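These notes concern the structure reproduced below.
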Amino acid sequence: MADEVALALQAAGSPSAAAAMEAASQPADEPLRKRPRRDGPGLGRSPGEPSAAVAPAAAGCEAASAAAPAALWREAAGAAASAEREAPATAVAGDGDNGSGLRREPRAADDFDDDEGEEEDEAAAAAAAAAIGYRDNLLLTDGLLTNGFHSCESDDDDRTSHASSSDWTPRPRIGPYTFVQQHLMIGTDPRTILKDLLPETIPPPELDDMTLWQIVINILSEPPKRKKRKDINTIEDAVKLLQECKKIIVLTGAGVSVSCGIPDFRSRDGIYARLAVDFPDLPDPQAMFDIEYFRKDPRPFFKFAKEIYPGQFQPSLCHKFIALSDKEGKLLRNYTQNIDTLEQVAGIQRILQCHGSFATASCLICKYKVDCEAVRGDIFNQVVPRCPRCPADEPLAIMKPEIVFFGENLPEQFHRAMKYDKDEVDLLIVIGSSLKVRPVALIPSSIPHEVPQILINREPLPHLHFDVELLGDCDVIINELCHRLGGEYAKLCCNPVKLSEITEKPPRPQKELVHLSELPPTPLHISEDSSSPERTVPQDSSVIATLVDQATNNNVNDLEVSESSCVEEKPQEVQTSRNVENINVENPDFKAVGSSTADKNERTSVAETVRKCWPNRLAKEQISKRLEGNQYLFVPPNRYIFHGAEVYSDSEDDVLSSSSCGSNSDSGTCQSPSLEEPLEDESEIEEFYNGLEDDTERPECAGGSGFGADGGDQEVVNEAIATRQELTDVNYPSDKS
C-alpha cells in the first residue's frame, strides 16, 4: 500500500514521494543519500511566509493552546515539513563565507549506530515516509529543525556538506516509523493520535493528514533524555568533580556575560525596545538576526552591533574561571553560544563559538573576509560597511560579521568537534544558558548519560535532569566554587567572603509582613469557571474602586500590579457577562459604580484584571531575596539557591516555582517543586504509549494499533516529551539561552 501511495503522489508531481521511494530501494546498511533540493515553500507554509527561524514542530504544538491559533499550527506544520532537512553545517573556520563554499566529506556507514533490527526499521521508515509523502532522511534526529539554524537552500550547500547533528546525537530506536506506517495501513486519523499526545492542543481543520503525520513523527523522534545520577547531589560533589575531572565540557550562554555590562536585549528598556522606535517595521527581535530581513534592511543589526562590538567590555569571573581550567589542562572544550568574543579576551584557547562572532566579517557576495577592526569605523559611525572589492552599485555587497543568523548554518567544526568530544568528556557544566536553541540544546542528552552534569544558571531547566543545580547569579556561584577549590582558583575570587549554607527557607521580611497585615481582610470569592479553584482576594470596596479608577483612566494595559503577575492572563478576551455572573460582591456601593452600560462593562473587565493580578502579587516572590548577604539555601536533594536565582515561593504553602515553569518546560514539570524535593518529569507520551500497550494486550485489539511489534519503543519515547518548548521565545545568537 505504501508503494501505491508513493506512486500516486509521484504521479501527482510530488518530488518527495520519488525521493522516499529511492530511499526505500537503497541497501539497508548504507546511509541514506541526501535528497535533491526542492524549491518552494514547505508543507503548511504559504509562499509569502518566511522560511527562516521556525521552531520545531512539537514546540509549535505546545505553543498552540486549546484555542490554538491557526497561524501557530501552520508554523508547526511548516517545521514538520522541513524536518527532514540536514541539520546545520557551515563553513569551516577560516573560510569565512557566511554559509556557502562549504566542504563536504562522504559519511561512512559506520557513523551510525547499529541497533538490532536496524535494517528492518529503515525499510519500514522508508515505506512510512513514502506513504505520507515524506522525504528520505527523516529517519535521523538531525532532521529536526534547530530554531532556524538549518541548512541553506543553495545547490552549492547541498553538494558540499554532510556534517550535522546526526554525527553526534543518539539515534532513535525502532518504533515511530513502523507505528506510523501501520496506522496508515489501517486508516487511523492522525488527529486522534495527536489528541493523545497533546491533549490540550487542537490542530486547525485546514491541515491535511500528511502534515499531521509528519508532526506525529517529529514528536516521537525526540532523542531520549538523560536521567539524573543518584550518587551526585551536593556542592561538595561538584567541587570534587571539578578537582578530579580532566576533560570538562563547559557550555556557556548569555548568563556569563551579564556582569560585563553588555546591554540587555529584551527588557523594557533593552536594545530591541529602542530599535523598535527607530525601525517600526521590525516585526520582532528575531527579525534582526534573520538573514532575509538583513538583506532587505541591515541598519537595525548594525545599530545593535555598535552596542556590543568587541573592545568595549572585559571578561567576567566566569570567563576567567574557564580560562584557568583551560590553562590547567582540565578543559576539553568551551562551547559558547555568545558572540561577544570575551572568551578570546579571557585567554580561553579551547573555544568553539557555536553561533559565530564579531571577530571577522565577510562580504555577502564575493566572500571577501576582513578582521573586525576593518569595519569598526563604519559600524561606530553607523554606516553600513561595504565590500571594497565588489561594484559600488551592488546592493548586497555588505560586509556582514560572521554571526550565524536565523536561516544560516552552524559552523561545520561544531558538529565535528561534538562527534569527537561526546566520547571523551568526563564532566559537563552548563553556565548561563537555558538551552532552548538547537542543536546546542541537544548536547546534554547526546553525551553518555553516566557523565556527571552540573547546571549553573539563574533558573532551573525542568526539561533536563542535572545532577547538581546551582541556581543564581553565575559570578556569585563561581566565586563560591573558587573559594572551595583553593589554589589558583582562590586568587580569582572577586568577593573574599565565603558563603554559609542554610537548609531552611528564611522567613518573609518583617516589613513585608506588616504591609500584608494592613490589607483588607474581607474575602471576595471569584469562580472563574466550573473547574477552576476559588480564589480569595481582599474585598474592601474603596481599595478595589481606587484600583479600578486608576486602571480605567490609565488603560488596563498600563496597570502595573507586579513584574511577573498576569503574564498569561488575557482580560480583553474575558466575557463581561460571565464576569458579572461569577463575581460575588457584598458591598452595594461597588455595584453602583458607573452610569452607562459601556462604563460598567469597562470597569467590570478592569476589576476582573485587578482581582486576578492581586493574588499573584502577594503570593509569589524570589526566595533569593530573603537570603542574607553571605547565605545560600540548600534544597534537597540537589538544588542550591544563591543570590539572583529566579526561583519563587508561594506564600501560602511555601512551594518553590521557576519563572520558566509552564512556558518552556514539559507538561510534567510546570508544577512547583517543593522545598523538600524537586518534582520529576512525568511524560504525557509515556501515558500515551502505556495506553497503546494496554490496548494491544486485549484479544480484540491485538495487532490493531500496530505498535506492539515495535519492542523497545516505550523506553525511548517515554523521554521524548521535551518537544513542548515555547514557540515564540526564540533567542538571538548571543543569548541562545
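Keep in mind that glycine also has a Cβ here, set from the backbone N, Cα and C atoms.
The domain 'Deacetylase sirtuin-type' feature in Swiss-Prot is assigned to 228-488; the stated evidence is sequence analysis.
According to DSSP, Gly432 (NAD(+) binding site) sits in a coil region rather than a helix or strand. The annotation NAD(+) binding site is assigned in Swiss-Prot to 253-272, 337-340, 432-434, 457-459, Cys474.
According to Swiss-Prot, the mutagenesis experiment Gly261 to Ala carries this note: Abolished ADP-ribosyltransferase activity in vitro without affecting the NAD-dependent protein deacetylase activity. Under DSSP, Gly261 (mutagenesis position) is assigned to coil, being neither helix nor strand in the three-state scheme.
Classification of His355 (active site, proton acceptor) by DSSP places it in coil, neither helical nor stranded. Sequence annotations record features per position, and here Swiss-Prot assigns active site, proton acceptor to His355.
According to Swiss-Prot, the feature Zn(2+) binding site maps to Cys363, Cys366, Cys387, Cys390. The 10 Å shell around the Cβ of Cys390 (mutagenesis position) contains 17 further Cβ atoms across the protein chains shown.
The mutagenesis experiment Cys366 to Ser is recorded by Swiss-Prot, whose note states: Does not affect S-nitrosylation. Spatially close to Cys366 (mutagenesis position) yet at least six residues away along the chain are Cys387, Arg389, Cys390, Ala397, judged by Cβ distances under 8 angstroms.
Secondary structure from DSSP puts Lys369 (mutagenesis position) in a beta strand. Per Swiss-Prot, mutagenesis Lys369 to Arg is noted as: Does not affect protein deacetylase activity.
Under its mutagenesis entries, Swiss-Prot includes Cys390 to Ser with the note: Impairs S-nitrosylation. Abolishes S-nitrosylation; when associated with S-387.
DSSP assigns Lys505 (mutagenesis position) to coil in the three-state reduction, placing it in neither a helix nor a strand. Quoting Swiss-Prot on the mutagenesis of Lys505 to Arg: Does not affect protein deacetylase activity.
The mutagenesis experiment Lys600 to Arg is recorded by Swiss-Prot, whose note states: Does not affect protein deacetylase activity.
Every protein chain considered, the tally of other Cβ atoms within 10 Å of the Cβ of Ser649 (mutagenesis position) stands at 21. For the recorded site, Ser649 (mutagenesis position), the DSSP three-state label reads strand. What Swiss-Prot says about the mutagenesis result for Ser649 to Ala is this: Abolishes in vitro phosphorylation by CaMK2; when associated with A-154; A-651 and A-683.
Swiss-Prot documents Ser651 to Ala as a published mutagenesis change and attaches the note Abolishes in vitro phosphorylation by CaMK2; when associated with A-154; A-649 and A-683.
Checked against Gln337 (NAD(+) binding site), the mutagenesis positions Gly261, Lys369, Ser649 differ in C-alpha distance, with Gly261 being the nearest. If you take the Cα of Gly253 (NAD(+) binding site) and the Cα of Ser649 (mutagenesis position), they are about 26 angstrom apart, rounded to a whole number. Using a 10 Å Cα-Cα cut-off from Cys363 (Zn(2+) binding site), the recorded positions that qualify among Ser257, His355, Lys369 are Lys369. On the backbone, the CA of His355 (active site, proton acceptor) and the CA of Arg458 (NAD(+) binding site) stand 22 Å apart. Of the chain residues outside the Zn(2+) site list Cys363, Cys366, Cys387, Cys390, Leu364, Ile365, Lys367, Tyr368, Pro388, Arg389, Glu394, Ala397, Met399 have their Cβ within 8 Å of the site's Cβ mean position.
Taking Ser257, Gly432, Arg458 as the binding-site residues under consideration, the smallest Cα distance to Ser649 (mutagenesis position) is found for Arg458. Counting Cβ atoms from all protein chains shown, Gln337 (NAD(+) binding site) has 26 others lying within 10 Å of its own Cβ. Reduced to three states, the DSSP call for Cys390 (mutagenesis position) is coil.
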